[in-house]
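**Student:** Attaching a single structure in structure tokens format; questions to follow.
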Amino acid sequence: MLLIDKTVIVTGASRGIGRAAARECARQGARVVIGHSGSDEGRAGALSLAEEIAAFGGTAIAVGADAADLDSGEKLVAAAVEAFGSVDVLVNNAGICPFHSFLDMPRELYLKTVGTNLNGAYFTVQAAARRMKEQGRGGAIIAVSSISALVGGAMQTHYTPTKAGLLSLMQSCAIALGPYGIRCNAVLPGTIATDINKEDLSDLEKRERMTSRVPLGRLGEPDDLAGPIVFLASDMARYVTGASLLVDGGLFVNLQ
């Protein structure tokens, strides 16, 4: 197992990519903090995941911490330290993607998206990094960015800048935190079938068109991200920092 004796915080872990990542981290021996929004749906999803992890002999706790709350990172770190004594890995996954056209973008929607996807992430990364520095044995931070950090989207003008920002944050943090042995990397999912884009993918014609652009011939699934995230969290990636890993079935190179 790759993550034995490590404590891993995963934000947005009640469903989708975060859920798959948290589950696989637990399978690899980690003690997992399942971060969720605090909503009834988020709480239910996180608790069911904690039960699933316990069923195969893993260890996990569920913690409500809305990613839009700039203090959520401190809350997650405090919960991890209280329950498990340390923070070794942060997987910053929480994010929203409400599609909307540019010219009539509501200011509130823009601010909510940036607040959740980028501002919340910044301070969560900071909180985890401070704890890792204090512990004195390094650590790993993985941000779930997106292929949207590299390509535009007419209905995502409020979303793509946040994902580009996450990628840039990991690159800068790799430099800032390298002296403390803290590695910072980003994974860039392509089109992954999750709740966040369920409505967009419900159009079968559009779904088929999107699938046809992927060289591997299918859309991604949350579990497709779990392995790359575990790799970057583990000591197998001990000399990997400031990197960006596309997990898109070849979509980006095909778009080029």
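Glycine too: its Cβ is placed from the backbone N, Cα and C atoms.
So, quick note: what you're seeing has the original residues, none of the substitutions.
Dumping what Swiss-Prot says about this protein:
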ACT_SITE  Ser146  active site, proton donor
ACT_SITE  Tyr159  active site, proton acceptor
ACT_SITE  Lys163  active site, lowers pKa of active site Tyr
BINDING   Gly12, Ser14, Arg15, Ile17, Ser37, Asp66, Ala67, Asn93, Tyr159, Lys163, Ile192  NADP(+) binding site
MUTAGEN   Arg15 to Thr  Increases specificity toward NAD(+). Shows a strong decrease in catalytic efficiency with NADP(+)
MUTAGEN   Ser37 to His  Increases specificity toward NAD(+). Shows a strong decrease in catalytic efficiency with NADP(+) and an increase in catalytic efficiency with NAD(+)
MUTAGEN   Phe99 to Ala or Tyr  Shows a strong decrease in catalytic efficiency with L-rhamnose, L-lyxose and L-mannose
MUTAGEN   Gln156 to Ala  Almost loss of activity with L-rhamnose as substrate
MUTAGEN   Thr191 to Phe  Retains 4% of wild-type activity with L-rhamnose as substrate
MUTAGEN   Ile196 to Ala  Shows a strong decrease in catalytic efficiency with L-rhamnose as substrate, but does not affect catalytic efficiency with L-lyxose and L-mannose
MUTAGEN   Asp200 to His  Retains 22% of wild-type activity with L-rhamnose as substrate
MUTAGEN   Asp200 to Ala  Retains 16% of wild-type activity with L-rhamnose as substrate
**Student:** Taking Gln156 (mutagenesis position) as the reference, which of Ala67, Phe99, Thr191 (the recorded positions) have a CA within 10 A of its CA?
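**Tutor:** Those near Gln156 (mutagenesis position) - Cα within 10 Å - are Phe99, in sequence order.
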**Student:** For Lys163 (active site, lowers pKa of active site Tyr), which residues of its chain lie six or more apart in sequence with Cβ-Cβ distance below 8 Å?
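**Tutor:** Within the chain, Lys163 (active site, lowers pKa of active site Tyr) has Cβ neighbours under 8 Å at Gly95, Asn117, Ser145, Ser146, Ser148, Ala149, Leu188.
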**Student:** Say you check the Cα of Asp200 (mutagenesis position) against those of the recorded positions Gly12, Ala67, Tyr159, Ile192; which is nearest?
**Tutor:** Ile192
**Student:** CB neighbours of Phe99 (mutagenesis position) within 10 A?
**Tutor:** 13
**Student:** Rounded to the nearest Å, what's the C-alpha distance separating Ile192 (NADP(+) binding site) and Phe99 (mutagenesis position)? Just drop the number here, would you?
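**Tutor:** Distance between the two Cα atoms comes out at 15 Å.
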**Student:** Quick check on the recorded positions Ile192, Ile196: which one has the highest count of other Cβ atoms within 10 Å of its Cβ?
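**Tutor:** By the 10 Å Cβ neighbour count, Ile192 comes out on top.
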